[in-house]
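Trainee: Straight from Swiss-Prot, here's the annotation block:
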- Cys57, Cys60, Cys68, His71: Zn(2+) 1 binding site (BINDING)
- Cys98, Cys101: Zn(2+) 2 binding site (BINDING)
- Asp449, Asp451, Asp453: Mg(2+) binding site (BINDING)
- Gly49 to Arg: In nrpe1-12; decreased DNA methylation (MUTAGEN)
- Asp451 to Asn: In nrpe1-3/drd3-3; loss of CNN DNA methylation, but no effect on interaction with NRPE5A (MUTAGEN)
Amino acid sequence: MEEESTSEILDGEIVGITFALASHHEICIQSISESAINHPSQLTNAFLGLPLEFGKCESCGATEPDKCEGHFGYIQLPVPIYHPAHVNELKQMLSLLCLKCLKIKKAKGTSGGLADRLLGVCCEEASQISIKDRASDGASYLELKLPSRSRLQPGCWNFLERYGYRYGSDYTRPLLAREVKEILRRIPEESRKKLTAKGHIPQEGYILEYLPVPPNCLSVPEASDGFSTMSVDPSRIELKDVLKKVIAIKSSRSGETNFESHKAEASEMFRVVDTYLQVRGTAKAARNIDMRYGVSKISDSSSSKAWTEKMRTLFIRKGSGFSSRSVITGDAYRHVNEVGIPIEIAQRITFEERVSVHNRGYLQKLVDDKLCLSYTQGSTTYSLRDGSKGHTELKPGQVVHRRVMDGDVVFINRPPTTHKHSLQALRVYVHEDNTVKINPLMCSPLSADFDGDCVHLFYPQSLSAKAEVMELFSVEKQLLSSHTGQLILQMGSDSLLSLRVMLERVFLDKATAQQLAMYGSLSLPPPALRKSSKSGPAWTVFQILQLAFPERLSCKGDRFLVDGSDLLKFDFGVDAMGSIINEIVTSIFLEKGPKETLGFFDSLQPLLMESLFAEGFSLSLEDLSMSRADMDVIHNLIIREISPMVSRLRLSYRDELQLENSIHKVKEVAANFMLKSYSIRNLIDIKSNSAITKLVQQTGFLGLQLSDKKKFYTKTLVEDMAIFCKRKYGRISSSGDFGIVKGCFFHGLDPYEEMAHSIAAREVIVRSSRGLAEPGTLFKNLMAVLRDIVITNDGTVRNTCSNSVIQFKYGVDSERGHQGLFEAGEPVGVLAATAMSNPAYKAVLDSSPNSNSSWELMKEVLLCKVNFQNTTNDRRVILYLNECHCGKRFCQENAACTVRNKLNKVSLKDTAVEFLVEYRKQPTISEIFGIDSCLHGHIHLNKTLLQDWNISMQDIHQKCEDVINSLGQKKKKKATDDFKRTSLSVSECCSFRDPCGSKGSDMPCLTFSYNATDPDLERTLDVLCNTVYPVLLEIVIKGDSRICSANIIWNSSDMTTWIRNRHASRRGEWVLDVTVEKSAVKQSGDAWRVVIDSCLSVLHLIDTKRSIPYSVKQVQELLGLSCAFEQAVQRLSASVRMVSKGVLKEHIILLANNMTCSGTMLGFNSGGYKALTRSLNIKAPFTEATLIAPRKCFEKAAEKCHTDSLSTVVGSCSWGKRVDVGTGSQFELLWNQKETGLDDKEETDVYSFLQMVISTTNADAFVSSPGFDVTEEEMAEWAESPERDSALGEPKFEDSADFQNLHDEGKPSGANWEKSSSWDNGCSGGSEWGVSKSTGGEANPESNWEKTTNVEKEDAWSSWNTRKDAQESSKSDSGGAWGIKTKDADADTTPNWETSPAPKDSIVPENNEPTSDVWGHKSVSDKSWDKKNWGTESAPAAWGSTDAAVWGSSDKKNSETESDAAAWGSRDKNNSDVGSGAGVLGPWNKKSSETESNGATWGSSDKTKSGAAAWNSWDKKNIETDSEPAAWGSQGKKNSETESGPAAWGAWDKKKSETEPGPAGWGMGDKKNSETELGPAAMGNWDKKKSDTKSGPAAWGSTDAAAWGSSDKNNSETESDAAAWGSRNKKTSEIESGAGAWGSWGQPSPTAEDKDTNEDDRNPWVSLKETKSREKDDKERSQWGNPAKKFPSSGGWSNGGGADWKGNRNHTPRPPRSEDNLAPMFTATRQRLDSFTSEEQELLSDVEPVMRTLRKIMHPSAYPDGDPISDDDKTFVLEKILNFHPQKETKLGSGVDFITVDKHTIFSDSRCFFVVSTDGAKQDFSYRKSLNNYLMKKYPDRAEEFIDKYFTKPRPSGNRDRNNQDATPPGEEQSQPPNQSIGNGGDDFQTQTQSQSPSQTRAQSPSQAQAQSPSQTQSQSQSQSQSQSQSQSQSQSQSQSQSQSQSQSQSPSQTQTQSPSQTQAQAQSPSSQSPSQTQT
């Protein structure tokens, strides 16, 4: 039966508590009675539970108070009323509703037009109504109000009749609670959802109809007469008033109530209920209850307090039923982990033991010996005390309550418990004395001594409690301090004294040695002296001391050596004794463990005590007496050292510190005199500051006793004492009036000194009580915020409430080896809180200036406010000064004075000496001034000061005139007319002076007069003296009026504002502490802006890289959160060091991390806690109630219906849940990795993700500051750039590994053509196109041609498809631009492309390219690649000349130009069939020109005989070209079996186009029938993923031709002959290129000496240099658009010296961002995930993981060329790839031996898979074919469309397509071939082109590629010059608009202008260049 009944009861667990307002139904069902209480006598009814005056509970029948939980009742109110606590919330919620239709009000329109009036409101009559909360006679209610300006319509309130009453004919109308109740009931569900989304939840409880009556047990007992058992509760009196009012209202009614009577009843009811709830919600009534009831409190133990005692025991008291409290004394002979308990306590407190078959005999013996008090059987307890009858036989299952015995575990605590070690688990021994005894070594962790301190002892009962106590509180588990990491047990003064005395004896006789050896852990060794002349054998002190060592101990230190437990070396110095013992103990702990360490203490402590008791020690008054000569020396020191400073004591806080240091020096001198005494030297720890202070006070002097700063007594008391001192001593004492006491206790104090000392002593007493309020509040706040911060099992530090990561690792950088201190589950938040509060308490308890400043610094950081407060610290700025290397002395001091003089404001009153008014006769005045004034004011100024400050009288006159004139123009000022009539003048030498003085004759003078309309002299005199003169005195004549003060201070490394100078190491330096006037600061950041603005003229003296605002919050505003974090850590560390020996850095870092984890600096106060919980989305009302008023907290939670998940420590403990800390922390076992998604091998870069979601709202927050542009250059240099490791070539940041150059899968380096180069992208000039430097060169897998820019403010240099036309030109540099001669090692073979300056009218297109050098002038009439022209139409001999026609040369007469190398996109104005002009990459869908060519045709396409597909034939579908030499843009042949043909420069979207390679197309190699994964990336194979560009023979850019982008290599390991134009970065840097490659636009060229540091720069167009051949690199050329620099332009947050693309400088505080890190949004083939349909998602999920794994396997970093892949990868490739290949059997051959990834035999810049058969045969195979075949078989109906979409290169965006269509000539569509798919691999490549002769396929020799005659050059130049004029005329309009943007965006150094004549000359005279300069 029992089993059945128990099985029916299901286990439950509280998972959360939801708060809400109690509804009427809930109040009724909680009541024990179904009927309401309607008589006052029922308020103390027996149905409401115990306690009662007599009888039992009528509801549950209980008779004992602790058995009855109490029962509720309720009072029914006669009229509904508003809940007094929620009227405001109800008002806010109803304000959102239309009171007629109860829908959410629509937001008001901004235009205010007719449409808004008609459509903007739902109900016209209710739209104008507003709701206000009113209060009258103590009653609150809601009131409806119409606008007073509106016309009052009759019946405007009639719509409210549906809710209650039709009432009201005025502009206002009360809204009754009854009506609101009906409104809340009728709110539709849709409106409820919208209100809930806005944070307002409609609840029935907003209206009160039923008032709960609490149980009897919840009455707060405030008074008792000693007899009655019912407690008197003031809230019960108020509740009776409520009930009386209810009865009165009900009895007064007659019939139905109308609106007015309803309103009156509700107001009366509201008042009494509100009063009741106010009293009910407070712990004590405001008035004196004892006097009110005439009852005095009598202490009794009656049952009336049973419930109260229970509540206090459970929730308030630290004591419990199993605890005791007693005074402690010391016993050095007991073990450290033992505690002695008096037998009286041990007999009364019991431990529970359950009887079992195993312990029955043991417990029976205890019962028989009368050691048990009682036993329990079932629910009955039986006593076993003396006198009980009979013999008790124990049975299994009974519970025995035995007394405390020796060996029991208890834990001890001494309040206040401010740190972990205040709780210590100890073993019990029972003794006969009356105090609790502990080992003196335990005083340190308990912060106790033996002067009467009391401790609490707790006796854990259950087995789990005992186990927890031993694991958490045992001494051996707590030997290391959680605060400092040092040992918590320290030898006391008596032990050290005994040790010093022992060491002086050297030898011990036999009796002494044997007596002391009894306490050692080892046996007594043989004596050192067998026999002496005077005595027997003798042992050395070392032999006795080493008896305490563990066996076989070996350790050493600087001052001791122990080997084999033999003490071989020991420093006898008195001062070193304590530290040596600590070092030995630490060594034992590290070598032997905590158990042996405790054993050492247990042996050494009694041994030393025994020695001291036997030897004895004495101290006499003679030891404290100093000679008169020594006293005179000390007094003279006081007069010489201290007296000169006391006069300045009250000037600044730093003077106090200097005074304290001076007193400390004098103390040291006095202590040295005193330590001559042998006894004092042994007794005193001379390294202890407190010990020395006490000794000096006894025999030397008391020092500073009174101070007017940071004390609890007032400044008036100090001044009164000073007056008393002067009156008593006159001028004898120069320091006594400042609180310096020269006397000492030994010689006695005089009355004044005694008075000063008593004030100081009393202040210490007050400080220890009242002063602890502030640090106590800080400790409470720290605990509230940090209580839930623990280390989780994964090593991260998290907040258990929200599972938010606060810190990724804890203590990883610790050099002290404290990792063992903090394991998983450790509540490190609590440890950090206690570690910080301990120094805070110390700082407040100690009243020294040092401690005061420490506490102030702690508060500045830990209690920083959420919002800007405009305090003094918020307005302070610390200015550092620049280094001066001139070699002169005092440069920094002079600079500091210069800046201070510039900032410090000097008002006229600072220089004024005297003020005189002169009366002159009328004619004299008129002659001089031309006015009618008789009175003339003179302000005489200090000439010396004016000269020192370099202020002229003219400056003074001008400033005074300005102020007087401005005051005279103000309106509504009484004195305005007076200032208008005031005249000013100045003179260097005043003629009017005081007759009594002669020195005033040469005084500068400011003269002013008042031109009165009436001759009233009194009125004139009053205006001069009381109106004009005060204003003149306040006028600032020098400096900045916005600056309050500017002080030069000494800043050292131990100061909180220290910023290290990386270029100079010094102990300190002079800085300026500037404070801004409060009136000048309106918002956060103003102080910094004002100071920088004031310092513009001296900014060259200021180190802006290190200058910071003083406030941590302001540091965050200016420099960002990371800088604020570092400052918080630094300042907290400095403040702690002032008062404590040190706190572990882990604690301070955790504090700072918790303050900044929300994204802003939040202090440990209520505001910071609220902001933190909001940011982390934590709803924890119970925890919040510990920090904020609990009632308000719960009311707010009820309004918002918050749910406390009880995941916090407070919530868990409150509801009996296990807390998630320590071993109780939760974890889960994951059995299946696939279900949890942990089998995904792909790693996600957290920084990429953060950059993807980064906000740009504060993008331009820094531009608004005055003077910002001036400091940009300084700040740009300050930006942290990576420092490259010379060995590895990788960028290294000093403080993080955030920016690692990892080209992960999905993010390879590539050309980022579409990147926005704006601030918001975080890009800077030194990095790739649009690649954020922080990504270390990571780029998109494909070129982002179609990607729209993320930021529309400014477009990138090459944003070919951006939405805005960029209007800012790029910097046109003189070296390395297109067409500018570059330098190479082989200068003779380097072509010179159009070396010419930029023309003045050069057109800068929207993509910001260099204009004068870029293939001639660009035609930007269509403004982008989307339109007809890209670049220029023609250029004069651009890039040299070719055989027949140069690029862009256009034959106007013949559209069919025959040439060996057709013009590069040559264009004829009259024939659209001719290709585009030079550089006109033009219409993407444009029909190819019918140009016949024999050579490589750049950009020309021929339907019959063409070099290749034109450069601009980007979207041709199937151009059947018959090419002789492969053109630059040639396309693959139709239906070729290629995986990827040689991608032409623009062949983007071709679907199996036909291409026939000719000899030496740009970037093309010979195509043979071989299988490659990727073809050669010719001319910018823009969409290939890992294209390793290697040109074929004589390709464009080959080293033989000294092409762009390649450097001449002498190394045999060079991987490419030439990096083709646009060859993208390989991940392993396999392509080598020169620095001058076409495309390294924004990067400076490294010099030879910078080769190691710069060669790893990732550039999208310039192929990378190879690491292994870097030492053989030739001199590199200047890059395109940038002059060569001598420093690397590495990635980072600054420009690194490279020119930015728009002339903007790098703004350091911005975090970098890049769109390249959006890899999770794209597939492995760079297609957008959202572009696939739901049906295609199945195919995508099938093929995408395979593709990503393949990318990783084929990555060069995975397997070097030719290496076999691993077995796992081999299995993957065989099963997933080769198994589906259409030619599987052929590829497998005789069997697979292994699979490799290697370079293709033909296309050596491509990597592909090779299968090596067992017979040694090696064949390549294509994964594309395999995947296509697999998809076609598995999804035959969907595969083809999916393959086209998945493997297709990114297409242009819609805008581009539309523009292309517009640009297509008529008839173009008809000529376009149909779409055909094309492969994307290098496998089974079969060319279907016509056969070519060897001469056609043979590569051209260098001479063929270069040799040209001057005549050819001349003819080409002429043809180009003809088209040049057309190009200029077309682009003229554009140049005008762009010239404005140039002037705005570029600095003068970046803008180079040329005259039109220069431009024309360039266009017409290209023939003047040498042939070598015009070769291609």
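Each Cβ is built from the backbone N, Cα and C atoms, and glycine gets one as well.
Keep in mind the model shows the original residues, not the substituted ones.
So that I understand the layout, could you describe where these features sit and how close they are to other parts?
Mentor: Sequence-distant neighbours of Cys68 (Zn(2+) 1 binding site) (same chain, 6+ apart, CB under 8 A from its CB) are Gly49, Leu50, Cys57, Cys60, Ala62, Cys217. Following the DSSP three-state reduction, the secondary structure of Cys68 (Zn(2+) 1 binding site) is coil.
Mapped onto three states, the DSSP output places Cys98 (Zn(2+) 2 binding site) in coil.
A C-beta separation below 8 Å, combined with a sequence spacing of at least six in one chain, links Asp451 (mutagenesis position) to none of the other residues.
A 10 Å cutoff on Cβ-Cβ distances gives Gly49 (mutagenesis position) a total of 25 other Cβ atoms nearby, all chains included.
According to DSSP, Asp451 (mutagenesis position) sits in a coil region rather than a helix or strand.
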Trainee: Since the record lists Asp449, Asp453 as binding-site residues, which of them has the fewest other Cβ atoms within 10 Å of its Cβ?
Mentor: Asp449
Trainee: Whose Cβ, among the binding-site residues Cys57, Cys98, has more other Cβ atoms within 10 Å than any of the rest?
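Mentor: Going through Cys57, Cys98 one by one, the largest Cβ count within 10 Å is at Cys57.
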Trainee: Starting from the Cβ centroid of Cys57, Cys60, Cys68, His71, which together make up the recorded Zn(2+) 1 site, report each further residue of the same chain whose Cβ lies within 8 Å of that point, ordered by sequence.
Mentor: Ile32, Phe47, Leu48, Gly49, Leu50, Glu58, Ser59, Gly61, Ala62, Glu69, Gly70, Pro215
Trainee: Suppose the Mg(2+) site is Asp449, Asp451, Asp453. Which further residues of the same chain have a Cβ inside 8 angstroms of that site's Cβ centroid?
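Mentor: Along the chain, the qualifying residues are Ile328, Cys443, Ala448, Phe450, Gly452.
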Trainee: Report, as a single number, how many Cβ atoms besides its own are within 10 Å of the Cβ of His71 (Zn(2+) 1 binding site).
Mentor: 24
Trainee: Can you tell me the CA-to-CA distance separating Cys98 (Zn(2+) 2 binding site) and Asp453 (Mg(2+) binding site), as a whole number of Å?
Mentor: 68
Trainee: For Cys101 (Zn(2+) 2 binding site), which residues of its chain lie six or more apart in sequence with Cβ-Cβ distance below 8 Å?
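Mentor: Once residues fewer than 6 apart are set aside, Cys101 (Zn(2+) 2 binding site) is near Cys122, Cys123, Ala126.
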Trainee: Tally every other Cβ atom lying within 10 Å of the Cβ atom of Cys60 (Zn(2+) 1 binding site).
Mentor: 15
Trainee: Between Asp453 (Mg(2+) binding site) and His71 (Zn(2+) 1 binding site), what C-alpha distance do you get in Å?
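Mentor: Cα to Cα, Asp453 (Mg(2+) binding site) and His71 (Zn(2+) 1 binding site) are separated by 44 Å.
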Trainee: Calculate the distance in Å between the alpha carbons (Cα) of Asp449 (Mg(2+) binding site) and His71 (Zn(2+) 1 binding site), and round it to a whole number.
Mentor: 49
Trainee: What does DSSP assign Gly49 (mutagenesis position), in three states?
Mentor: coil
